[in-house]
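As recorded in Swiss-Prot:
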DOMAIN    3-81  domain 'DED'
MUTAGEN   Asn14 to Arg  Reduces MAPK1 binding
MUTAGEN   Thr16 to Arg  Reduces MAPK1 binding
MUTAGEN   Glu18 to Arg  Slightly reduces MAPK1 binding
MUTAGEN   Arg71 to Ala  Reduces MAPK1 binding
MUTAGEN   Asp74 to Ala  Abolishes MAPK1 binding and the blocking of Ras-mediated inhibition of integrin activation
MUTAGEN   Ile121 to Ala or Arg  Abolishes MAPK1 binding
MUTAGEN   Leu123 to Ala or Arg  Abolishes MAPK1 binding
MUTAGEN   Lys128 to Ala or Glu  Abolishes MAPK1 binding
Amino acid sequence: MAEYGTLLQDLTNNITLEDLEQLKSACKEDIPSEKSEEITTGSAWFSFLESHNKLDKDNLSYIEHIFEISRRPDLLTMVVDYRTRVLKISEEDELDTKLTRIPSAKKYKDIIRQPSEEEIIKLAPPPKKA
């Protein structure tokens, strides 16, 4: 599934080295410390998760959980969008399934979007100096 590969690449492109350390820390129970040192890129992290059955194209709940507890709503939103668009699992459906651990992920969708014209606060120009 090409969309899955694209999702992982997009996520990898948005994960810095600092982010990676935080993500590895968030799932330290699932990554032995000696393996953690070998994981030095986002793609290596995703590969590790796939090889340990924590991630696949039809089950993204683990990384949704990690992105939420790591306070990365931008990454979480990318995963939720993929799940809704590609897997055709709506936010209502997810409440009835075990495909996600964190059904509250939908709360982040509004954070990422751009405000409408009505929502933009227009400031008055600064006062003129006399």
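Using N, Cα and C of the backbone, Cβ positions are placed for all residues, glycine too.
Source: prediction; values computed, not measured.
Features as recorded by Swiss-Prot, highlighted on the structure.
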residue: Asn14; record: mutagenesis position; contacts (Cβ under 8 Å, 6+ apart): Asp74, Leu75, Met78
residue: Thr16; record: mutagenesis position; contacts (Cβ under 8 Å, 6+ apart): none
residue: Glu18; record: mutagenesis position; contacts (Cβ under 8 Å, 6+ apart): none
residue: Arg71; record: mutagenesis position; contacts (Cβ under 8 Å, 6+ apart): none
residue: Ile121; record: mutagenesis position; contacts (Cβ under 8 Å, 6+ apart): none
residue: Leu123; record: mutagenesis position; contacts (Cβ under 8 Å, 6+ apart): none
residue: Lys128; record: mutagenesis position; contacts (Cβ under 8 Å, 6+ apart): none
Counts by DSSP class (helix H/G/I, strand E/B, coil) across the domain 'DED' (3-81): 55 helix, 2 strand, 22 coil
Other CB atoms, at most 10 A from the CB of Asp74 (mutagenesis position): 13
Three-state secondary structure, which DSSP defines for Lys128 (mutagenesis position): coil
